[in-house]
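Everything on this sheet refers to the single structure shown next.
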Amino acid sequence: MMVDTGVDHRAVSSHDGPDAGRRVFGAADPRFACVVRAFASMFPGRRFGGGALAVYLDGQPVVDVWKGWADRAGWVPWSADSAPMVFSATKGMTATVIHRLADRGLIDYEAPVAEYWPAFGANGKATLTVRDVMRHQAGLSGLRGATQQDLLDHVVMEERLAAAVPGRLLGKSAYHALTFGWLMSGLARAVTGKDMRLLFREELAEPLDTDGLHLGRPPADAPTRVAEIIMPQDIAANAVLTCAMRRLAHRFSGGFRSMYFPGAIAAVQGEAPLLDAEIPAANGVATARALARMYGAIANGGEIDGIRFLSRELVTGLTRNRRQVLPDRNLLVPLNFHLGYHGMPIGNVMPGFGHVGLGGSIGWTDPETGVAFALVHNRLLSPLVMTDHAGFVGIYHLIRQAAAQARKRGYQPVTPFGAPYSEPGAAAG
């Protein structure tokens, strides 16, 4: 059964023409037609940017669609290879690197971090375990005193954290908005001798046979193309707002203090200097199909397309022993942090785990149902900011409904990119 949702299912990797961004491109199993329509409604015009959505069911891609524009001017249509900076959704990728290392016996979650990274044992941190740090319980969330230049140097930040004295929230769940990444990269460097940017390639992109997962700016010869962030360009020049944010960060909010630094807003504008750094908690660049493929492997017991990405035992450990949902001391909302991912404090509306980023880009997996998805876009601080941070919940609800119907009545994986989507069995959603 073919379902027409307005998806242009020509197999092209980029799209020319002034109106290309107004159409949905890609493919989807017809059971997911309502999912595609909900996604398409997110990008009504040029000033709202663009994005992509990919869904996996039992290790098979069943949705792979994109729409909108990849630049602020609204001249460059989104393509299959467009990839925005996904902010904190990067943490899920970084955590997965650590799990790959643990799977090979290089890291034990119950071992002290200092066992691998001796410098980290300074100032009362000798007994902090890998699990503690991955649960955001290290007491090292604050950025007080760190300059923008410091944050653009990952080695400096790793050294600062290794020497730091834990704060009063040691042992309590307190979201490490930026420092989580350098804690993970320092640990990974200690056991591999490699930086996290290289490990993204070796531990994620290469075994998954995809180019669309990068830490920072992709190489010039990579097919992945960075989508520009769409946000009000006059915010950085607003002296009153900048002063207010600085005061808020240093006096009132631990959560804000964990992510604010001088020049934070300007850093993601223009050519985005953050892309040239290694910030493993925030500056990942990902296509939806690549991020969904990573989470699709986890949802499928650690395997995808015959590739053993993670052991079944490790995936089982990710789904078991998830702690009671308690209020996070920095975010002031209940979240379930477990080994680098988080759950959602909304009952059974969004089962599973993954990581959402600032603006609403997200990667998510539910091994109990075999469903995984990724939604990425380049919109930040737009008039739709509240919708962006809640919209993925509604889309995931539609995905779960469609997946249940697809299991009952059968489904057809989308055709691998590059082949005509109009061939038999490759239905456009």
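The backbone N, Cα and C atoms fix where each Cβ goes, glycine too.
Keep in mind that this is a model prediction, so the values were computed, not measured.
Looking at Swiss-Prot, you'll find the mutagenesis G49 to A noted as follows: 70% loss of esterase activity.
Record note (Swiss-Prot), mutagenesis G50 to A: 90% loss of esterase activity. The unchanged residue is displayed. Within the same chain, residues at least six positions away from G50 (mutagenesis position) with a Cβ under 8 Å of its Cβ are G21, F43, W66, K67, G68, W69, A70, P77, W78, S82, A227, H377, N378.
Swiss-Prot lists G51 to A among its mutagenesis entries, and the accompanying note reads: 60% loss of esterase activity. Its Cβ placed at the centre, G51 (mutagenesis position) has 28 other Cβ atoms within 10 Å.
Every protein chain shown contributes to the tally, and the Cβ of S88 (mutagenesis position) ends up with 23 other Cβ atoms within 10 Å. For the published mutagenesis S88 to A, Swiss-Prot gives the following note: Loss of esterase and beta-lactamase activities.
The active site, acyl-ester intermediate annotation in Swiss-Prot covers S88 and rests on similarity to another entry.
A mutagenesis experiment is reported in Swiss-Prot for this position, K91 to A, and the note states: 90% loss of esterase activity. If you take the C-beta of K91 (mutagenesis position) and look for same-chain residues 6 or more apart in sequence within under 8 angstroms, you find F180, G181, P280, A281, A282, G340, Y341, H355.
Per Swiss-Prot, mutagenesis Y175 to A is noted as: Loss of esterase and beta-lactamase activities. Classification of Y175 (mutagenesis position) by DSSP places it in coil, neither helical nor stranded.
Following the DSSP three-state reduction, the secondary structure of H355 (mutagenesis position) is strand. According to Swiss-Prot, the mutagenesis experiment H355 to A carries the annotation: 80% loss of esterase and beta-lactamase activities.
Here Swiss-Prot describes S361 to A as a published mutagenesis experiment; the accompanying note says: Almost no change in esterase and beta-lactamase activities. Under the three-state DSSP scheme, S361 (mutagenesis position) falls in the coil class.
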Relative to the Cβ position of S361 (mutagenesis position), how many further Cβ atoms are located within 10 Å?
30
Can you grab the distance from S361 (mutagenesis position) over to G49 (mutagenesis position)? Cα atoms, rounded to a whole Å.
13
Excluding its own, the Cβ atoms lying within 10 Å of the Cβ of H355 (mutagenesis position) add up to 27
To the nearest whole angstrom, what is the C-alpha distance linking G49 (mutagenesis position) and Y175 (mutagenesis position)?
29
Taking the Cβ of Y175 (mutagenesis position) as the centre, count every other Cβ atom within 10 Å, in any protein chain shown.
25
Return only the integer: C-alpha distance in Å from G51 (mutagenesis position) to Y175 (mutagenesis position).
27
